[in-house]
Amino acid sequence: MDKKTIYFICTGNSCRSQMAEGWGKEILGEGWNVYSAGIETHGVNPKAIEAMKEVDIDISNHTSDLIDNDILKQSDLVVTLCSDADNNCPILPPNVKKEHWGFDDPAGKEWSEFQRVRDEIKLAIEKFKLR
């Protein structure tokens with residue numbers, strides 16, 4: 001069976017999409033290639049790294065990347081995680097499905113916001129896996 005590809009996209013590839021990539025690799029397992037990117041690059045937020053470390057997922061080696069058109073075109077599913085990414089997502093080929101899963105941006109907010117958004121992303125990916 002060929003691996004499917006899921007591509008998580010948000011504005012800066014700093015918090016939400018980084019956490020989604022970490023959870024995606026953990027939850028979806030070997031059957032999926034999991035990537036993340038941003039409309040811009042803001043660097044991986046240290047609090048996102050810490051939030052994921054708290055649940056034993058290491059994203060410290062992740063980099064903040066711009067959308068890669070090759071990955072985009074080969075994706076089975078592109079998931080936008082904020083309205084900016086949803087509105088500015090490049091045109092997708094007809095074979096690529098797109099979904100919007102909106103999450104609040106925890107950047108610049110209290111630690112508890114990082115934990116809440118992290119946990120909401122986990123639940124969304126768990127629900128997706130059950131489809």
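Just so it is clear, glycine is given a Cβ too, placed from its N, Cα and C backbone atoms.
Nope, none of those substitutions made it into this model, it's the original residues.
As the structure is a computational prediction, the values presented were derived from the model and not from experiment.
Classification of Cys10 (mutagenesis position) by DSSP places it within a strand. According to Swiss-Prot, the feature active site, nucleophile maps to Cys10 (among others), an assignment based on sequence analysis.
Around the Cβ of Cys82 (active site, nucleophile), the same chain contributes Cys10, Thr11, Arg16, Gly102, Phe103, Asp105, each under 8 angstroms and 6 or more positions distant in sequence. Annotation comment: Swiss-Prot describes Cys82 (among others) as active site, nucleophile.
For the recorded site, Cys89 (mutagenesis position), the DSSP three-state label reads coil. Its own atom aside, the Cβ of Cys89 (mutagenesis position) has 18 Cβ atoms within 10 angstroms in the protein chains shown. The active site, nucleophile annotation in Swiss-Prot covers Cys89 (among others), and the record cites sequence analysis as its basis.
The K(+) binding site annotation in Swiss-Prot covers Asn13, Ser36, Thr63, Asp65, and the record cites experimental evidence as its basis. Counting Cβ atoms from all protein chains shown, Ser36 (K(+) binding site) has 29 others lying within 10 Å of its own Cβ.
In the structure as shown, the Cβ atom of Cys10 (mutagenesis position) sits within 10 Å of 29 other Cβ atoms. Swiss-Prot lists Cys10 to Ala among its mutagenesis entries, and the accompanying note reads: Loss of activity.
The mutagenesis experiment Cys10 to Ser is recorded by Swiss-Prot, whose note states: Loss of activity; when associated with A-15.
Within the same chain, residues at least 6 positions away in sequence whose Cβ sits under 8 Å from that of Asn13 (mutagenesis position) are Ser36, Ala37, Gly38, Glu40, Thr41, His42, Val44, Ser64, Asp65, Leu66. Quoted from Swiss-Prot, the note on the mutagenesis of Asn13 to Ala is: Loss of K(+) stabilization over Na(+).
According to Swiss-Prot, the mutagenesis experiment Ser17 to Ala carries the following note: 5-fold decrease in catalytic efficiency. Taking Cβ-Cβ distances under 8 Å and a sequence gap of 6 or more within the same chain, the neighbours of Ser17 (mutagenesis position) are Phe8, Ile9, Cys10, Ser36, Ala37, Gly38, Leu81.
The mutagenesis experiment Glu21 to Ala is recorded by Swiss-Prot, whose note states: Decreases the thermal stabilization effect of K(+). Residues within less than 8 Å, Cβ to Cβ, of Glu21 (mutagenesis position) and separated from it by at least 6 positions along the same chain comprise Phe8, Val34, Tyr35, Ser36, Ile59, His62.
In the three-state DSSP scheme, Asp65 (mutagenesis position) is classed as coil. Among the mutagenesis entries in Swiss-Prot is Asp65 to Ala, noted as: Loss of K(+) stabilization over Na(+).
A mutagenesis experiment is reported in Swiss-Prot for this position, Cys89 to Leu, and the note states: Leads to a reductase locked in the C-10/C-82 intermediate form. Decrease in affinity for pNPP.
For the natural variant Asp65 to Asn, the note given by Swiss-Prot reads: In strain: SW24 and SW1.
Annotation of the natural variant Asn87 to Val in Swiss-Prot: In strain: SW18, SW4, SW24 and SW1; the original residue is retained in the structure shown.
Ile91 to Thr appears in Swiss-Prot as a known natural variant, with the remark: In strain: SW18.
According to Swiss-Prot, the natural variant Leu123 to Val carries the following note: In strain: SW18. Long-range neighbours of Leu123 (variant position) (same chain, six or more residues apart, CB within less than 8 Å of its CB): none.
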DSSP three-state assignment for Ser17 (mutagenesis position): helix
Distance from Thr63 (K(+) binding site) back to Cys89 (mutagenesis position), taken between C-alpha atoms, in Å: 20
Neighbourhood of Ile91 (variant position) by C-beta distance under 8 A, where only residues 6 or more apart in the same chain count: none
C-alpha spacing of Asn87 (variant position) relative to Thr63 (K(+) binding site), in angstrom: 23
